[in-house]
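If you check Swiss-Prot, you get these features:
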type    : residues      : note
VARIANT : His8 to Tyr   : In strain: MA74
VARIANT : Met59 to Ile  : In strain: NC1b
VARIANT : Ile67 to Met  : In strain: MA43 and MA74
VARIANT : Met93 to Val  : In strain: NC1b and NC97a
VARIANT : Cys100 to Ser : In strain: CN1, CN13, CN18, CN21, CN29, CN45, CN51, LA128, LA13, LA15, LA25, LA3, LA32, LA34, LA35, LA4, MA21, MA24, NC1b, NC100b, NC37a, NC84a, NC89a and NC97a
VARIANT : Phe102 to Leu : In strain: NC97a
VARIANT : Glu196 to Ala : In strain: CN1, CN13, CN18, CN21, CN28, CN29, CN45, CN51, LA120, LA128, LA13, LA15, LA25, LA3, LA32, LA34, LA35, LA4, LA6, LA9, MA21, MA24, NC1b, NC100b, NC16a, NC37a, NC84a, NC89a and NC97a
VARIANT : Asp201 to Glu : In strain: NC1b and NC97a
VARIANT : Ser220 to Asn : In strain: CN14
VARIANT : Thr292 to Ser : In strain: CN13
VARIANT : Ser328 to Ala : In strain: LA6
VARIANT : Asn329 to Asp : In strain: LA6
VARIANT : Cys330 to Ser : In strain: LA6
VARIANT : Thr385 to Ala : In strain: NC1b and NC97a
Amino acid sequence: MLSKFFPHIKEKPLSERVKSRDAFIYLDRVMWSFGWTEPENKRWILPYKLWLAFVNIVMLILLPISISIEYLHRFKTFSAGEFLSSLEIGVNMYGSSFKCAFTLIGFKKRQEAKVLLDQLDKRCLSDKERSTVHRYVAMGNFFDILYHIFYSTFVVMNFPYFLLERRHAWRMYFPYIDSDEQFYISSIAECFLMTEAIYMDLCTDVCPLISMLMARCHISLLKQRLRNLRSKPGRTEDEYLEELTECIRDHRLLLDYVDALRPVFSGTIFVQFLLIGTVLGLSMINLMFFSTFWTGVATCLFMFDVSMETFPFCYLCNMIIDDCQEMSNCLFQSDWTSADRRYKSTLVYFLHNLQQPITLTAGGVFPISMQTNLAMVKLAFSVVTVIKQFNLAERFQ
């Protein structure tokens, strides 16, 4: 069903040419709309840069400030539930501004990484290897659409309910607009801005996921090549050595690819790790003490979306660490015992390098892994425990 509207989420046949960079098709389109890429025609650079400045000043600077001003301007009108709902989104929005800035600054690095993907694609000659690339490309685009559905559902669940209740869903401050007298205008403006904000946040969450997904694609292809070393009879020792050398080049390209992306994702995931415990903690307090049924459903969706910002990426990083161990096993288990001295010495050098796992760190501090992710999520329970011990929830009710 979805593939009728989004054809790139379906695996393409081998008769069509597909490149690894095609996994970013839908993501790049959204980024282009925010001014985060470059126009194809150079004569549009100036208007595009002006659009970039306008959109990002409004969304990354003025929008978080508008939520903060609303606290100062109309704090007494907030109920406890409304305040917590606004606070959890406001905190996440400030973090999202930093995440978007890191992603925007890393545009050139991401372009360098795509060039390296093109070089890795040149090694995919057999139908089996090309089919693997096609499958991962479709998976990358599918993840982008899936995140759009998850994130959009949060807005769709919130906006109609609060509109019918004649209450503002996110309590933003708009100068020269009376939010009570011009309720529908301010509510529609809130809905539009929140939708744009979550799509910006989506880009910062999906970009690392798809990028490392394509890294895992080529790691899996390299594992298969390592298994097949010296498996074709009738070749000379020089040809076997050249085959091993090509695998070493592939591994070097993979390391360069990850190194190009490392500074881009380091800051993004670091900010999210700092936020996830606090945001989930505030959401859990709101859910446990102040939510109605409908606002509780919306809060659960928000908590799910916040968890999706780090969980899939951390899980993928763990899988890549395991893949690196498997790569060294594949090389060691290949048919090298009858090889000449040159081949064996090259293999030993390569085996040593393969045993170094491909890892990412958040801000140069936290290793990006499921263990770190779970440790940060546990902070949410610490926040709830503090609130319950001091009976703060009862005081606000």
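A Cβ is built for glycine as well, from the same backbone N, Cα and C atoms used for every other residue.
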Have a look at the variant positions His8, Cys100, Ser220 and say which one has the shortest Cα distance to Thr292 (variant position). Cys100
Give me the CA-CA distance between Phe102 (variant position) and Met59 (variant position), in Å, as a whole number. 15
Integer Å distance between the CA atoms belonging to Cys100 (variant position) and Thr385 (variant position): 32
What is the total of other Cβ atoms whose distance to the Cβ of Cys330 (variant position) is within 10 Å? 20
Near Asp201 (variant position) (Cα-Cα within 10 Å), the variant positions in question, chosen from Met93, Cys100, Cys330, are Met93, Cys100
For Thr292 (variant position), name the DSSP secondary structure in the helix/strand/coil scheme. coil
Measuring Cα to Cα, how many angstrom lie between Met59 (variant position) and Cys100 (variant position)? 10
Fewest neighbouring Cβ atoms within 10 Å: which of the variant positions Ser220, Ser328, Asn329, Thr385? Thr385
Rounded Cα separation (Å) that holds between Ile67 (variant position) and Cys100 (variant position): 18
Give the distance between the Cα atoms of Ser220 (variant position) and Cys330 (variant position), rounded to the nearest whole Å. 11
What Cα-Cα separation, expressed in whole Å, is found between Asn329 (variant position) and Cys100 (variant position)? 39
Using a 10 Å radius around each Cβ and counting other Cβ atoms from all shown chains, which of the variant positions Glu196, Asp201 yields the largest count? Asp201
Hey, what's the Cβ neighbour count for Phe102 (variant position) at 10 Å? 18
Please identify which of Ile67, Met93 has the densest Cβ environment, defined as other Cβ atoms within 10 Å, among these variant positions. Met93
